[in-house]
Amino acid sequence: MDEGGGGEGGSVPEDLSLEEREELLDIRRRKKELIDDIERLKYEIAEVMTEIDNLTSVEESKTTQRNKQIAMGRKKFNMDPKKGIQFLIENDLLQSSPEDVAQFLYKGEGLNKTVIGDYLGERDDFNIKVLQAFVELHEFADLNLVQALRQFLWSFRLPGEAQKIDRMMEAFASRYCLCNPGVFQSTDTCYVLSFAIIMLNTSLHNHNVRDKPTAERFITMNRGINEGGDLPEELLRNLYESIKNEPFKIPEDDGNDLTHTFFNPDREGWLLKLGGRVKTWKRRWFILTDNCLYYFEYTTDKEPRGIIPLENLSIREVEDPRKPNCFELYNPSHKGQVIKACKTEADGRVVEGNHVVYRISAPSPEEKEEWMKSIKASISRDPFYDMLATRKRRIANKK
């Protein structure tokens, strides 16, 4: 039993006055209330923290989901650009404006630059607007033409189709002239010189091209392209030296060696080839790509044994008493002359070919038909050179 009576919070000393006792009991009561309040606050804080954790988890989950969808959109774009863009727009990851799509392509994170090039080169109205917006994201002010081309050609991979290249280089030339008024008389001049620089880059840095152009030849080739007048020799010489000292960088997803040229061929397979000087049949692995026919001793070889440029050649079906399913490559304009081609000797030397015609035997009639069809498609008159010739004629007519 409590000495001197009980109360909230335990016993009360007997020697306290009545007033002191009441004050002590009041203090104890308030202490208990405070402890209860603290416990209630702790419980409420714990509840709030749980809610915050749940919200954070939901936000993180949303961010994770968004990142997953963006990654999926990029993959879809690399497989089919139109479907990829559509997926990103439908999932509110991209606005449907040409400017927003152009920004997405310009940043290029996780995107295949070959696919970017193909998409930008399409002739649909929307793609053309995207191309325009994409080019406007490039700042070419105070850059010489080679510097501007380096920047432009690093942001995507030029497609192989002449009409696509035409649209893209036209957009580039217009943008360059807008950023650098007074450098060229017209966008046609910029367009033609840009192509001359791209071809110069190939001629100087492709080891299969043995006849390397000099600065003088480059200057001569570009006479009269500035509305009938000549560009300053110093300008052309500086552009030449820039390309000679440093080739254009090719976007990494395509690489810069021959292996990548053969990565996506028009056709490939084993065929028999009749020798040019020694008339024996040799089994070779053929690859048709970029308007050239390459042949290798083995499928694993990185360097071809021979290269046959298909420009100016024709193809015909022939009968051969020793081999079935034969066709020939020949030059209809120069019958009897050796076809311009090259081959690699056993000691590694690159020499000119010895063929007046290339006679080839396929394993079956079906494969012969397929090869002939593919080669015919490849050796149709190259629209790229027609396109460039048209532009040069346009400049000449302005004289």
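Cβ atoms here come from the backbone N, Cα and C positions, even for glycine.
Model confidence over the domain 'SEC7' (77-206) stands at 93, taken as the mean pLDDT rounded to a whole number. Feature annotation from Swiss-Prot assigns domain 'SEC7' to 77-206; the stated evidence is sequence analysis.
Under the DSSP three-state reduction, Glu161 (mutagenesis position) is assigned to coil, being neither helix nor strand. Listed in Swiss-Prot as a mutagenesis experiment, Glu161 to Lys is described as follows: Impairs epithelium polarization.
The domain 'PH' feature in Swiss-Prot is assigned to 264-380; the stated evidence is sequence analysis.
Among the sequence features in Swiss-Prot, the mutagenesis site Lys273 to Ala is noted as follows: Abolishes phosphatidylinositol 3,4,5-trisphosphate binding. Using a 10 Å radius centred on the Cβ of Lys273 (mutagenesis position) and all shown protein chains, the other Cβ atoms total 21.
A mutagenesis experiment is reported in Swiss-Prot for this position, Arg277 to Ala or Gly, and the note states: Reduces phosphatidylinositol 3,4,5-trisphosphate binding. For Arg277 (mutagenesis position), applying a Cβ distance below 8 Å and a minimum sequence separation of six or more within one chain yields Asn354. When secondary structure is read from DSSP and collapsed to three states, Arg277 (mutagenesis position) falls in the coil class.
Under its mutagenesis entries, Swiss-Prot includes Thr280 to Ala or Gly with the note: Reduces phosphatidylinositol 3,4,5-trisphosphate binding. Cβ environment of Thr280 (mutagenesis position): Leu274 lie under 8 Å away, each six or more residues apart in the same chain.
Secondary structure at Lys282 (mutagenesis position), as computed by DSSP, is strand. Looking at Swiss-Prot, you'll find the mutagenesis Lys282 to Ala noted as follows: Reduces phosphatidylinositol 3,4,5-trisphosphate binding.
Within its own chain, Arg284 (mutagenesis position) has Trp270, Leu271, Leu272, Lys273, Tyr295, Phe296, Glu297, Arg305, Gly306 as residues 6 or more apart in sequence whose C-beta sits under 8 angstroms from its own. Here Swiss-Prot notes a mutagenesis experiment, Arg284 to Ala, with the remark: Abolishes phosphatidylinositol 3,4,5-trisphosphate binding.
A mutagenesis experiment is reported in Swiss-Prot for this position, Arg305 to Ala, and the note states: Abolishes phosphatidylinositol 3,4,5-trisphosphate binding.
Under the heading of mutagenesis, Swiss-Prot lists Asn354 to Ala and annotates it as follows: Slightly reduces phosphatidylinositol 3,4,5-trisphosphate binding.
A helical conformation is recorded for Leu388 (mutagenesis position) in the three-state DSSP classification. Here the residue is the original one, while Swiss-Prot reports the published mutagenesis Leu388 to Ala with the comment Impairs autoinhibition; when associated with A-392.
Its Cβ placed at the centre, Lys392 (mutagenesis position) has 15 other Cβ atoms within 10 Å. Under its mutagenesis annotations, Swiss-Prot gives Lys392 to Ala the following note: Impairs autoinhibition; when associated with A-388.
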>> I'd like the number of other C-beta atoms within 10 A of the C-beta of Arg305 (mutagenesis position), please.
In response: 18
>> Among all protein chains shown, how many Cβ atoms are found within 10 Å of the Cβ of Lys282 (mutagenesis position), not counting that one?
In response: 13
> What is the interatomic distance between the Cα atoms of Leu388 (mutagenesis position) and Glu161 (mutagenesis position), given in whole Å?
Replying inline: 13
